[in-house]
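Colleague: So Swiss-Prot lists the following for this protein:
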type    : residues  : note
MUTAGEN : H65 to A  : Strongly decreased binding to Notch1
MUTAGEN : Y66 to A  : Decreased binding to Notch1
DOMAIN  : 174-218   : domain 'DSL'
MUTAGEN : F196 to A : Strongly decreased binding to Notch1
MUTAGEN : Y217 to A : No binding to Notch1
DOMAIN  : 285-323   : domain 'EGF-like 3'
DOMAIN  : 325-361   : domain 'EGF-like 4'
DOMAIN  : 403-439   : domain 'EGF-like 6'
Amino acid sequence: MTPGSRSACRWALLLLAVLWPQQRAAGSGIFQLRLQEFANERGMLANGRPCEPGCRTFFRICLKHYQATFSEGPCTFGNVSTPVLGTNSFVIRDKNSGSGRNPLQLPFNFTWPGTFSLNIQAWHTPGDDLRPETSPGNSLISQIIIQGSLAVGKNWKSDEQNNTLTRLRYSYRVVCSDNYYGDSCSRLCKKRDDHFGHYECQPDGSLSCLPGWTGKYCDQPICLSGCHEQNGYCSKPDECNCRPGWQGPLCNECIPHNGCRHGTCTIPWQCACDEGWGGLFCDQDLNYCTHHSPCKNGSTCSNSGPRGYTCTCLPGYTGEHCELELSKCASNPCRNGGSCKDHENSYHCLCPPGYYGQHCEHSTLTCADSPCFNGGSCRERNQGASYACECPPNFTGSNCEKKVDRCTSNPCANGGQCLNRGPSRTCRCRPGFTGTHCELHISDCARSPCAHGGTCHDLENGPVCTCPAGFSGRRCEVRITNDACASGPCFNGATCYTGLSPNNFVCNCPYGFVGSRCEFPVGLPPSFPWVAVSLGVGLVVLLVLLVMVAVAVRQLRLRRPDDDSREAMNNLSDFQKDNLIPAAQLKNTNQKKELEVDCGLDKSNCGKLQNHTLDYNLAPGFLGRGSTPGKYPHSDKSLGEKVPLRLHSEKPACRISAICSPRDSMYQSVCLISEERNECVIATEV
């Protein structure tokens, strides 16, 4: 058996097993009769005779469909006999097995109708106790007939029947066979606990699912409480198995993309980055300052791209991370040439002669002493007790003795070098940084370090190049010589590139050349198919000539009868031409007539008059132009008068003479025939 047929059989069995518990069966049940006591005090038979030595009694039971009047016939619902149960009067005990079983069982295999007829007969046998019904000489003691209705149920219905000789006490009921339920024992249900279903049967035959199962046929397990309906499933109760892409005890957590570092997902295989992270796998730190706090001593950290940052140091600190503490005297706090002495937590200024104060800021000189240097202007104050110098640009100090150094505030970030340019300053940045203060990080790939079309990747330790086929080296600067391009397979100055394998190459052709090796020029147009075009044109011309010849032949054939008629007309005498009948006085009758015409010796002057559909009644009385009265004796007859003509079949006594003309313009081709009885003249269109 093929795998397909085995699968089909498996599904067929599954369908049969699922539908089997609910099918409507024919029914199956048992009519039970319990005999309790029989009394025959006198030991008499039904015929009035006594039993000798006593009535050895057995019973015959016949169960059949309901009959208003019980009649003899087959026991349609079943029958049963008992062994000898006693003599004359006796009590019948219940017995569940062996001979003499009580209650008596009458099984049936149909839907219980609810009504019945029951015949109970008591018999006396002189023969065998175990099979008395087969013994000869059995005699009837008594019989009772019960007709009525009985519903299926476990309760017994008791009754007692008495007559003049006997008394019988009994009870009966109808119960369904195993696996059959309902009011008529027609509902089949078999409890089961397997992969086809997990249920028990209710008293009415309906299914009652076992704990943990649900569905019409109790074949669907109840999953763990809270298990996601779409993302989880179960094959047995209290279980939660996750579908691909989901995880967690309740299958409500999606699985992110493999390699996702700092991201989450809302659908499987997604990587949505957390705040401060970027990249395909959320592994690029966009908020390095927050995650790592690289700046020390209270300095301010500023993010400048993936893994990039800048530390702005507080006064007294320096370094890339502001990790270096400056000397207290580094800011030159002492003025007017005072010397600074650095202590652990402070400093001290040693003032030169003529100055005093914490920073030597006070002078004992006056403007008269010309204390201002480098062109500074002195201004008296405090009533001559002190002075102030107004310094020119690029100089500072209480006496304008210091040249302004614009780099003292360390304005250049990321280790940049500050250059003092007089009234301004510039920052010389380290490689990888730019900006006025070297605050911007430059991608290592911005300089396009990869040669020959290599792809640059900006990594933490520097750029990395992915080289195209045919090149290698850190910057893709080395051409691989052991490849298909080494032999120079490309022509006409084309550039050769190694393919994906060493034996493959691709030629990049210059303008004007094509082909796998650029060996074909494209300047010349392809040759025109003159032979094919010429042959096609010749066939068309030949066909046109044949058509023209056929048309000409047809025209010649059509014109030949007209030429013959014109020739005959030209041969007529003037008298014959003048006596032609105009076409306006002829009428076509659409009747076929056959005339016998005598055309004399000149047969060309008369056309055939046979089979022409003409009205021969308009010619009489016509007098042609130039004709003489009396030449035609009957010419004075009315045009409307109809004179019958003799047809060929009438065998006229005369022969008809006709004059024919094919004139095209004023006259039609006609034959003029005399209307006289003997001459039979008539005009007809030819």
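From the backbone N, Cα and C atoms, a Cβ is placed for every residue, glycine too.
Original residues only.
Set these features in their place in the structure for me.
Modeller: Over all protein chains present, the Cβ of H65 (mutagenesis position) has 11 other Cβ atoms lying within 10 Å. Reduced to three states, the DSSP call for H65 (mutagenesis position) is coil.
Y66 (mutagenesis position) has a Cβ environment of 14 other Cβ atoms inside 10 Å.
In the three-state DSSP scheme, F196 (mutagenesis position) falls into the coil class.
Here the Cβ of Y217 (mutagenesis position) has 20 other Cβ atoms within 10 Å, regardless of which shown protein chain they belong to.
Within the same chain, residues 275-279, 330-331, 410, 413-415, 439-441, 460 sit at least 6 positions outside the domain 'EGF-like 3' (285-323) and bring their C-beta atoms closer than 8 Å to a C-beta of that stretch.
According to DSSP, the domain 'EGF-like 4' (325-361) comprises 0 helix, 11 strand, 26 coil.
Each residue in the domain 'EGF-like 6' (403-439) has a pLDDT score, and their mean in this model is 81.
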Colleague: Quick check: of the mutagenesis positions listed here (H65, Y66, Y217), which one has the Cα closest to that of F196 (mutagenesis position)?
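Modeller: Nearest candidate: Y217.
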Colleague: When a 10 Å sphere is centred on the Cβ of F196 (mutagenesis position), how many other Cβ atoms does it contain?
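Modeller: Summing over all protein chains shown, F196 (mutagenesis position) has 16 other Cβ atoms within 10 Å.
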Colleague: In DSSP terms, helix, strand or coil for Y217 (mutagenesis position)?
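Modeller: For Y217 (mutagenesis position) - judged by DSSP and reduced to three states - the answer is coil.
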Colleague: If you measure Y66 (mutagenesis position) to Y217 (mutagenesis position) at Cα, how many Å is it?
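Modeller: One finds 38 Å between the Cα atoms of these residues.
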Colleague: Per DSSP, how many helix, strand and coil residues does the domain 'EGF-like 6' (403-439) have?
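Modeller: Within the domain 'EGF-like 6' (403-439) the tally stands at 0 helix, 13 strand, 24 coil.
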Colleague: Could you state the CA-to-CA distance between H65 (mutagenesis position) and Y217 (mutagenesis position) to the nearest Å?
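Modeller: If we compare the Cα positions of H65 (mutagenesis position) and Y217 (mutagenesis position), the gap is 36 Å.
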Colleague: What counts of helix, strand and coil residues does DSSP assign across the domain 'EGF-like 3' (285-323)?
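Modeller: Looking at the domain 'EGF-like 3' (285-323) with DSSP, the answer is 5 helix, 11 strand, 23 coil.
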